[in-house]
Amino acid sequence: MERPLCSHLCSCLAMLALLSPLSLAQYDSWPHYPEYFQQPAPEYHQPQAPANVAKIQLRLAGQKRKHSEGRVEVYYDGQWGTVCDDDFSIHAAHVVCRELGYVEAKSWTASSSYGKGEGPIWLDNLHCTGNEATLAACTSNGWGVTDCKHTEDVGVVCSDKRIPGFKFDNSLINQIENLNIQVEDIRIRAILSTYRKRTPVMEGYVEVKEGKTWKQICDKHWTAKNSRVVCGMFGFPGERTYNTKVYKMFASRRKQRYWPFSMDCTGTEAHISSCKLGPQVSLDPMKNVTCENGLPAVVSCVPGQVFSPDGPSRFRKAYKPEQPLVRLRGGAYIGEGRVEVLKNGEWGTVCDDKWDLVSASVVCRELGFGSAKEAVTGSRLGQGIGPIHLNEIQCTGNEKSIIDCKFNAESQGCNHEEDAGVRCNTPAMGLQKKLRLNGGRNPYEGRVEVLVERNGSLVWGMVCGQNWGIVEAMVVCRQLGLGFASNAFQETWYWHGDVNSNKVVMSGVKCSGTELSLAHCRHDGEDVACPQGGVQYGAGVACSETAPDLVLNAEMVQQTTYLEDRPMFMLQCAMEENCLSASAAQTDPTTGYRRLLRFSSQIHNNGQSDFRPKNGRHAWIWHDCHRHYHSMEVFTHYDLLNLNGTKVAEGHKASFCLEDTECEGDIQKNYECANFGDQGITMGCWDMYRHDIDCQWVDITDVPPGDYLFQVVINPNFEVAESDYSNNIMKCRSRYDGHRIWMYNCHIGGSFSEETEKKFEHFSGLLNNQLSPQ
């Protein structure tokens with residue numbers, strides 16, 4: 001039944017009247033971010049909580065989740081705990097998400113939907129207005145006062161959009177010996193000209209900020225353990241001795257301002273704020289007694305190999321790690337990633353049970369970084385593959401390697417959703433100041449501009465977009481502290497901003513992806529050559545906090561491989577799509593056949609965001625044979641190589657349609673090929689290419705019997721950004737006798753040590769009972 005127009009209009013107006021004040025109240029409680037649309041992005045400083053509010057940390061945990069959602073866990077009084085869902089609201093969820101660096105909350109969940117937590121239930125009957133600076137400022141029953149069980153643990157779903165410039169405060173500011181003394185700001189101030197001219201700063205006075213004044217710490221009770229903690233905070237793995245005579249002479253020339261307390265560290269702390277307060281220093285400026293006639297405390301730090309100082313001399317005693325038994329994978333920055341350990345020649349992960357800053361710091365120092373600023377849990381830096389080597393690690397902090405720590409070799413109850421990671425302190429190199437993005441719609445995108453020296457002056461200019469790719473964009477985003485690259489643009493249509501920077505000053509850029517800065521990549525130097533020229537051909541990037549990570553199921557390839565002699569009259573689609581070897585053109589179409597090496601491939605997305613094709617819908621290609629669109633022309637390579645690495649046959653699969661075939665647990669499928677659907681692979685899902693579909697093969701009709709290597713490479717041209725490209729290659733040993741084929745030892749590249757990998761490539765026998773080893 002139709003209603004009169006007036007009735008509709010009145011209802012709408014009434015609804016607007018009800019919603020308007022609610023919307024205004026809601027928006028009034030949110031912080032405003034006008035700077036989000038300005039360049040450059042200022043560093044975000046979280047609103048200060050009242051002095052009487054407890055200092056806490058938050059994290060999201062649980063299984064089957066994205067990085068921006070999970071069970072809410074609170075670190076308070078030295079212990080992680082959960083929050084009860086009683087009286088929880090979207091306003092409280094907003095506070096949680098903003099405290100974790102997300103712009104807002106999308107929703108919240110009750111009844112332990114992300115699994116039951118452990119430890120105390122810190123907060124119950126929580127009431128927030130939505131404008132609190134921290135969850136601790138909301139009203140509740142009090143810390144630990146609850147009648148809830150862990151079946152009522154609350155969870156939140158935050159927006160993927162990050163607050164621009166947000167910086168995590170990863171170290172809890174400890175109240176030293178219950179006094180109102182907080183060591184929040186500390187620095188190493190280079191005193192000698194030798195160190196003032198070098199980056200990073202590795203030697204100088206240790207200074208603490210008291211109010212607005214920087215003050216020195218008296219060395220009367222200063223120890224090497226204190227120095228170790230300070231060096232670790234600033235990204236250095238250890239400390240060393242220094243020339244005291246020079247500093248005595250320098251200190252005698254000027255009056256010092258001393259902090260009235262000393263520190264007492266054990267050397268295992270991740271931050272000096274965790275150290276105890278030492279004896280109070282006797283200071284009496286009226287009687288000219290300062291620091292009990294001592295000197296300002298000095299530290300001299302040992303740099304990791306990656307961060308050895310610039311200059312022709314370099315440091316001969318720079319920290320050089322031995323053959324690594326530990327590595328980091330999947331991180332956006334140097335010194336960040338999922339922890340992987342080498343055991344019995346095979347790389348495996350670490351379970352996050354009992355994972356803490358002390359153990360994480362051992363890993364960081366072992367790799368040549370400083371102490372850990374965060375012990376990452378819940379596979380928030382992506383899931384690994386292979387075995388879980390270590391569980392329930394408990395380090396004292398003095399170990400040289402994580403394998404020296406106590407641990408449980410049994411990993412029962414652990415899975416890769418619990419892979420541990422680290423974020424290490426790294427030295428401040430000042431590299432962010434030499435690069436900027438201009439003209440973007442937000443701080444995470446724009447035209448790349450570099451600061452270079454020309455004719456004795458520093459000038460800003462563009463980077464030539466010719467041959468610019470995702471690997472180069474990755475280096476830019478990392479240098480700027482903006483995470484991973486999501487897109488690399490060879491042409492940019494951004495607002496040009498500073499007209500003085502419209503000149504191309506860098507060209508021919510080629511990066512390996514591991515460089516600290518764009519300047520460390522190969523480029524043309526001052527011999528700039530950019531044939532296309534023009535402002536629109538300046539290189540551009542779009543950055544993202546997260547990235548996907550594709551991994552092939554090697555076991556499935558090994559289990560599903562077989563040979564098929566397929567008649568030519570059944571290969572018409574394959575001929576049209578050029579999926580056969582060149583000799584197929586001479587094969588009789590009525591009586592001839594082709595010998596096909598067939599297999600299934602299952603490609604998982606183990607990363608922290610969805611894998612999306614580079615091209616938009618407008619560039620997808622329709623395939624009549626398959627009756628759907630293909631979104632990526634080159635998604636995987638299938639190659640058969642001889643033992644010298646020479647290609648003897650290859651798959652010619654023309655292009656690919658990406659979709660979610662299956663997903664883990666309760667993860668929802670988002671992509672499908674049918675009906676011109678959206679294409680991609682959701683985080684936690686996989687795309688299955690069955691052995692019986694067209695072009696899922698390698699044509700080996702012309703290949704003679706022998707021993708070979710079978711190789712599959714995902715995303716071979718790096719068209720789409722991933723958090724880890726090292727696991728995109730799968731290799732198998734294969735033996736073909738002219739009638740049958742055996743596939744064995746299939747594994748992902750980088751799964752084994754270099755020594756084991758060499759043995760694999762030169763071993764000519766099978767490891768199963770189908771054929772005897774030679």
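Along the chain as shown, the residues are counted starting at 1.
The backbone N, Cα and C atoms fix where each Cβ goes, and this holds for glycine too.
Every residue here is the original one, so none of the noted swaps is modelled.
What Swiss-Prot records for HIS626, HIS628, HIS630 is Cu cation binding site, and it gives a curator's inference as the kind of evidence. Under the heading domain 'SRCR 1', Swiss-Prot lists 58-159. Sequence annotations record features per position, and here Swiss-Prot assigns domain 'SRCR 2' to 188-302 based on sequence analysis. Residues or ranges marked as domain 'SRCR 4' in Swiss-Prot (evidence: sequence analysis): 435-544. Here the residue is the original one, while Swiss-Prot reports the published mutagenesis ASN455 to Gln with the comment Inhibits secretion. For the published mutagenesis HIS626 to Ala, Swiss-Prot gives the following note: Loss of enzyme activity. Looking at Swiss-Prot, the entry for mutagenesis of HIS628 to Ala says: Loss of enzyme activity. Where Swiss-Prot documents HIS630 to Ala as a mutagenesis experiment, the accompanying text is: Loss of enzyme activity. As a published mutagenesis entry, ASN644 to Gln appears in Swiss-Prot alongside the note: Inhibits secretion. For the published mutagenesis TYR689 to Phe, Swiss-Prot gives the following note: Does not affect ability to inhibit keratinocyte differentiation.
Residue environment of TYR689 (mutagenesis position) contains 19 other Cβ atoms, counted within 10 Å of its Cβ in all protein chains.
Here the Cα atom of ASN644 (mutagenesis position) is found 50 Å from that of ASN455 (mutagenesis position). Taking only the Cα positions, the spacing between TYR689 (mutagenesis position) and HIS630 (mutagenesis position) is 14 angstrom. Rounded to a whole number, the C-alpha distance linking ASN455 (mutagenesis position) with HIS630 (mutagenesis position) is 51 angstrom.
A sphere of 10 angstroms centred on the C-beta of ASN644 (mutagenesis position) encloses 7 other C-beta atoms. Look at the domain 'SRCR 1' (58-159): DSSP puts its residues at 16 helix, 34 strand, 52 coil. Cβ neighbour count for ASN455 (mutagenesis position): 6 (other Cβ atoms within 10 Å of its Cβ, all protein chains included). The average per-residue pLDDT of the prediction over the domain 'SRCR 4' (435-544) is 89, rounded to a whole number. Every protein chain shown contributes to the tally, and the Cβ of HIS630 (mutagenesis position) ends up with 22 other Cβ atoms within 10 Å.
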